[in-house]
Amino acid sequence: MTNIRKTHPLMKIVNSSFIDLPAPSNISSWWNFGSLLGICLIIQILTGLFLAMHYTSDTMTAFSSVTHICRDVNYGWLIRYLHANGASMFFICLFLHVGRGLYYGSYMFMETWNIGVLLLFAVMATAFMGYVLPWGQMSFWGATVITNLLSAIPYIGTDLVEWIWGGFSVDKATLTRFFAFHFILPFIIAALAGVHLLFLHETGSNNPSGLSSDSDKIPFHPYYTIKDILGILILILALSSLVLFSPDLLGDPDNYIPANPLNTPPHIKPEWYFLFAYAILRSIPNKLGGVLALVFSILVLALMPFLHTSKQRSMMFRPISQCLFWVLVADLLTLTWIGGQPVEHPFVIIGQLASILYFSLILILMPLASLMENNLLKW
């Protein structure tokens, strides 16, 4: 008798995706982040659902409802901090997942990569809107500053901003619609993640060497299921430690002050995972130029397959490209630091130099290094 997992219409899909899936025998722990992102998404949807049961999306009661969740709801503090810090873990996994893709040339799977870029935008949009919901000072002013950037769009900008606000300022209508979008987007992200996997399984996984692994495949279960479970346990340990020992480590103290449109905080800044993009935005004195640089700082990822000039896929055997890759990582860390600093000397010039270096590395230096490596190998 044939096994039910190979005959049942639903089980067949699960079987071909997670059990009998042929996987390269040499994929390292850098390939764990896909499953970790899936777990992060599940954690966020579940904790978010329980938070939504007690949250009210009204300007008068939003802040109080979050306080009520933390003080009066059974384990409400745990759910709230799991959700807030779960977002940080989500972005850590995202950045490492994208970094892995850049290093090992995974972007050569065009469809999978482009869906991934779309997913990155969707997660960033969701996180931004979620940050507005507690209706603290940083929530309100963050929403005001970031939505205001759309007014830089020629001709339609002002109308567009007022349309998004649902009025002439960030107010009740804005909060209600942000809550609605924040609730629906994770389900869209889950659907996109399904498409992401669908395209990945069309080609099979890449591997550290960047060479074809068709001649050496192993079943996903038990080898990579066990490996994924280890990764998940480490993720849960890290998240639990953060939530139970220092839940406010990555948050902003200003968000414990209720939103006040009449009082601007001294330093308006987003959550840590947006600081690199915020630094790029601030480093250009022109409003429209800054907005374009901000969007392009993420959108440039979609150009990666076209900027690939090397004859090898992975950076595993390309020392010059490796050096530039790690310079890019250091540059992004510098931008993240600058994004959290006030707009004054010397931070302004450091931010501008780091922004120039960011785009130079991706658009010019790395493709040139690849060409140079091709010549060194005399191919």
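Cβ coordinates come from backbone N, Cα and C, glycine included.
The heme b b562 binding site annotation in Swiss-Prot covers His83, His182. A 10 Å cutoff on Cβ-Cβ distances gives His182 (heme b b562 binding site) a total of 21 other Cβ atoms nearby, all chains included.
Positions annotated as heme b b566 binding site by Swiss-Prot: His97, His196. Here His196 (heme b b566 binding site) comes close to Thr112, Ile115, Gly116, Leu119: these same-chain residues lie at least six apart in sequence, with C-beta atoms under 8 angstroms from its C-beta.
Taken from Swiss-Prot, the feature ubiquinone binding site applies to His201, supported by similarity to another entry. Counting every protein chain shown, 14 other Cβ atoms lie within 10 Å of the Cβ of His201 (ubiquinone binding site).
In the three-state DSSP assignment, the secondary structure recorded for Leu102 (variant position) is helix. Under its natural variant annotations, Swiss-Prot gives Leu102 to Phe the following note: In strain: Isolate SAS-5.
Annotation for Ile229 (variant position): no same-chain Cβ neighbours under 8 Å separated by at least 6 residues are found. Record note (Swiss-Prot) on the natural variant Ile229 to Thr: In strain: Isolate SAS-6.
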Quiz item: What is the total of other Cβ atoms whose distance to the Cβ of His83 (heme b b562 binding site) is within 10 Å?
Solution: 21
Self-check item: Pairwise CA distance, His97 (heme b b566 binding site) versus His182 (heme b b562 binding site), rounded so that it is a whole Å
Solution: 23
Self-check item: Same chain, 6+ residues apart, C-beta under 8 Å of the C-beta of Leu102 (variant position), given in sequence order
Solution: Met304, Phe325
Quiz item: With every protein chain in view, how many other Cβ atoms are within 10 Å of the Cβ of His97 (heme b b566 binding site)?
Solution: 20
